[in-house]
Structures are given as C-alpha cells and as structure tokens.
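Right, one structure below, let's go through it.
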Amino acid sequence: MPEGPEIRRAADNLEAAIKGKPLTDVWFAFPQLKPYQSQLIGQHVTHVETRGKALLTHFSNDLTLYSHNQLYGVWRVVDTGEEPQTTRVLRVKLQTADKTILLYSASDIEMLTPEQLTTHPFLQRVGPDVLDPNLTPEVVKERLLSPRFRNRQFAGLLLDQAFLAGLGNYLRVEILWQVGLTGNHKAKDLNAAQLDALAHALLEIPRFSYATRGQVDENKHHGALFRFKVFHRDGEPCERCGSIIEKTTLSSRPFYWCPGCQH
C-alpha cells in the first residue's frame, strides 16, 4: 500500500494538472456519486489535501471528494482525450480543457460537505500527519508518552494511523533502523536520548522520502537521495555495522532489521 509520501506526491501531481481550471466533464462510477456530476461542471479544484493515506480533492463549491486508495487504487494524469490502455476499472474522471485526472480501482470514495468533512469516521480517527510542517518532534514525543500509546510495541504502533497518519511498513522499518531499535520496544521503556531520536526520525524520514525519493544526486555513489537501508534488503550487509539484514514478520507485516545494531 502506498504510504504518506507517495500519496502526497500523487496529490502534488493532481494539483499541478488541474488546480484552478474549470471542469469540463465529470464522471463517477458509483451511483450515489452520479448526482454530483452536473454540480461540478464549471467548478474547479481549489487544492488537493492528504490526511495520511486518504486524499481530499476540494472543489470551489465547497464539496470535497474523499478517496482512499487502499491496496489497489491509483490516480493517473493524462492529456484530455487520451484513454489509457489498462485493465483497471475507472472510478472517477475529472476533466479540464487540457488535462484529465483519473482514479482507478479504488472502492472507498465519497463526496463530503464541509460539515461531513469534520465528522467523517476515518478523518476523525487518524492522528497528526507526519508530512504536516506544523507537526513538531515535541508533539510526537507527547503522543509517544501519552497513556494511549506509551504501552504499545512499536511493531504495531508505527502502523497505526491513529498514532501518526502517513506511516506504513517501509517507513516503520527504516525509522526503527535509523534509531537502532527493534519493534518490540515501547515508548515507556526508552531513555530520554532514545525517545528524542525516535521523535525526530518519525518526522524526518517520511519528509525526506517525500522530498527526495526517486531524485538522483550524481555526486552520490548510490544515486537516489532517499534509499532503503533495510527494507527489502534481507541477506545483504548492514551499511552501519556489516551484519546481515534479516526478515521476519511483525504485526502481520514483513519486518526487516539488523540484528547487529538494532537492540
């Protein structure tokens, strides 16, 4: 499943394609959304927001399209008139004079009023977004030590969108490798230095991934600015200590870690 950085980059691409441009055609696959098609013609997208792994497309008439890609949903940007060759099922089409955005395969799609936006079950449940520039390590530390989360093992906590929105499996393993911890630790057991390092890594690594993953620095031997240290690298030597990276399962998800420097 795409994680927060990937969802945010998708939102950036959608905004760049159609933000501020009048919609010339709107189509929804689901019957309950059909009445909104005519309401959106002539309106425009004001901005595209992310809340963790959910994407909110805001329109100039104050309606908001909520979508959660889950495992299979994917957005595409195409030139208007282009019909991509795909076996995926089209769910949403928002067309402007020159660009069209298409949502395929997603099933969790709703149209929300401003009032519904404040009471939506998923949006109420998610914690602060790791890509929100206003979220600080101090606030993250407070959440780590709160009665709700301090007794939770990191293996499960770092996948829980109620703790911090936008984290997922690759971020979970990369963050824990960065701070040298295994997934069975709890916040209540950390010393001050470990807690501080974790609070910073929980923000820095997702933000670095969002900003640089896929970009290349020709002065770096390995190329990409953001690259995995342990994720999908089982059987390879750890770049920090040389031990062999291992793979196991924690909280029903693949977990990659270094037994030499994660304790």
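Cβ from N, Cα, C; glycine included.
None of the substitutions listed is reflected here, since the structure keeps the original residues.
Now, the feature entries from Swiss-Prot:
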ACT_SITE  Pro2  active site, schiff-base intermediate with DNA
MUTAGEN   Glu3 to Asp  Much reduced glycosylase activity. No effect on AP lyase activity
MUTAGEN   Glu3 to Ala or Gln  Loss of glycosylase activity. No effect on AP lyase activity
ACT_SITE  Glu3  active site, proton donor
MUTAGEN   Glu6 to Gln  Reduced glycosylase activity. No effect on AP lyase activity
BINDING   Gln70, Arg125, Asn169  DNA binding site
MUTAGEN   Asp129 to Asn  Reduced glycosylase activity. No effect on AP lyase activity
MUTAGEN   Glu174 to Gln  Loss of glycosylase activity. No effect on AP lyase activity
ACT_SITE  Arg253  active site, proton donor
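Note: the Cα of Arg253 (active site, proton donor) and the Cα of Asn169 (DNA binding site) are spaced 7 Å from each other. Between the binding-site residues Gln70, Asn169, the minimum number of other C-beta atoms within 10 Å of a residue's C-beta occurs at Gln70. Secondary structure from DSSP puts Glu6 (mutagenesis position) in a helix. In this structure, the CA atom of Pro2 (active site, schiff-base intermediate with DNA) is 8 Å away from the CA atom of Gln70 (DNA binding site).
DSSP assigns Arg253 (active site, proton donor) to a strand. One residue stands out among the mutagenesis positions Glu3, Glu6, Asp129, Glu174 for having the most other Cβ atoms within 10 Å of its Cβ: Asp129.
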